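Single-structure report; data block below.
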Amino acid sequence: MRPIQSPPGVSVPVKSRPRRRPDLTLPLPQRDVSLAVPLPLPPTSGGSGGSSGSAPSSGGSASSTNTNSSIEAKNYSDLVRGNRIGSGAGGTVYKVIHRPSSRLYALKVIYGNHEETVRRQICREIEILRDVNHPNVVKCHEMFDQNGEIQVLLEFMDKGSLEGAHVWKEQQLADLSRQILSGLAYLHSRHIVHRDIKPSNLLINSAKNVKIADFGVSRILAQTMDPCNSSVGTIAYMSPERINTDLNQGKYDGYAGDIWSLGVSILEFYLGRFPFPVSRQGDWASLMCAICMSQPPEAPATASPEFRHFISCCLQREPGKRRSAMQLLQHPFILRASPSQNRSPQNLHQLLPPPRPLSSSSSPTT
């Protein structure tokens, strides 16, 4: 059967999808030069309106991390795969050794035989994340394509995740929160929304440096600020407007969504349990009702006014009322975490209890 053709000289209008909606344009977090932690501006290649200079490099452990990033894709054979240290919906993570340098890394093997368009998007996001360089963000060193399987070489965090950690001392919790906020503010300044902030995606090493990890569901935002409406991430830590799209007129601010997830995680550290009146492993209906219908959880009355206010700034039902990561870095609760006090060896040893390992599996693989 031949397709129906329009008569000569008659043009048929073709409907085109609108490229952007002005009402969905969201403000970017503004750079605050008074921050104790310098945050580089978004790269100029992302569009107009950025700084003409290049982003300043971060100091501290980030500079030392750069010395490990000289592994080329052609040297994949130099990696010796060891134990599996974690697994999730996006893939499996293995501990590997780079034989020429004897350095340890984490190798994430991404699941699935993806279509070409999906593979290009994954590779594009990984390439952008390779340029991320901050002391509180897990470094992405290299990407490999092995027989159609995408594998990502990451910084190795030897103490695992903070899932199950109970940090009831506010001074220590303030230092923990400051590190996470520092990394989150840096990511947001580069138009990167994580979308899955939770304790199991916050890693710690033997130096007690806390870093944000697992960008398997992160999204790079263009200058047009396309809305992030896809349901990725862990529902227990999702913001109300992300679960129920009828809230907030259907608009989703990815930055504010990360702040909600951060607030739930920090309150969970303080309480030693999931802060909502349901189990985070419960059924979806119970979780959604608790998050969308009930009042946001609060810090207990026994906590300090500063901490109670900090949690309130994160867990506002209306996204526009939540503070940005850069604003929260100036909150009185965070400012009490003086690096000169919290970075002494004695306090570092007591900062957190030994976290649970990423995985109970210890069988070596090849």
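Every residue, even glycine, has its Cβ placed from backbone N, Cα and C.
Those substitutions? Not in this structure, it's all original residues.
Summarising the annotation, Swiss-Prot assigns domain 'Protein kinase' to 79-334 and lists sequence analysis as the type of evidence.
According to DSSP, GLY91 (ATP binding site) sits within a strand segment. GLY91 (ATP binding site) has a Cβ environment of 20 other Cβ atoms inside 10 Å. Annotated ATP binding site per Swiss-Prot: ILE85, GLY86, SER87, GLY88, ALA89, GLY90, GLY91, THR92, VAL93, LYS108, in sequence order.
Quoting Swiss-Prot on the mutagenesis of LYS108 to Met: Loss of activity. Around the Cβ of LYS108 (mutagenesis position), 24 further Cβ atoms fall within 10 Å across all displayed protein chains.
In Swiss-Prot, a mutagenesis experiment is listed as LYS108 to Arg, annotated with the note Loss of activity. Phosphorylated by MAPKKK5.
The active site, proton acceptor annotation in Swiss-Prot covers ASP196. The DSSP secondary structure for ASP196 (active site, proton acceptor) is coil.
According to Swiss-Prot, the experimentally introduced change THR224 to Asp is described as follows: Constitutively active; when associated with D-230 or E-230.
Listed in Swiss-Prot as a mutagenesis experiment, THR224 to Ala is described as follows: Impaired phosphorylation by MAPKKK5; when associated with A-230.
Swiss-Prot documents SER230 to Asp as a published mutagenesis change and attaches the note Constitutively active; when associated with D-224.
Experimental mutagenesis at this site is recorded by Swiss-Prot as SER230 to Ala, annotated: Abolishes phosphorylation by ASK7/BIN2. Impaired phosphorylation by MAPKKK5; when associated with A-224.
For the mutagenesis result SER230 to Glu, the note given in Swiss-Prot is Constitutively active; when associated with D-224.
According to its DSSP assignment, THR234 (mutagenesis position) is coil. Around THR234 (mutagenesis position), taking its Cβ as the centre, 18 other Cβ atoms fall within 10 Å, counting all chains. Under its mutagenesis annotations, Swiss-Prot gives THR234 to Ala the following note: Abolishes phosphorylation by ASK7/BIN2.
One mutagenesis experiment catalogued in Swiss-Prot, THR234 to Asp or Glu, is accompanied by this note: Abolishes activity of MKK4 against MPK6.
Taking CA atoms as the reference points, VAL93 (ATP binding site) and ASP196 (active site, proton acceptor) are 17 Å apart. Nearest by CA distance to GLY91 (ATP binding site), out of the recorded positions LYS108, ASP196, THR234, is LYS108. With a 10 A radius on its CB, VAL93 (ATP binding site) counts 23 other CB atoms from all the protein chains. Looking at the domain 'Protein kinase' (79-334) alone, the prediction's average pLDDT is 88.
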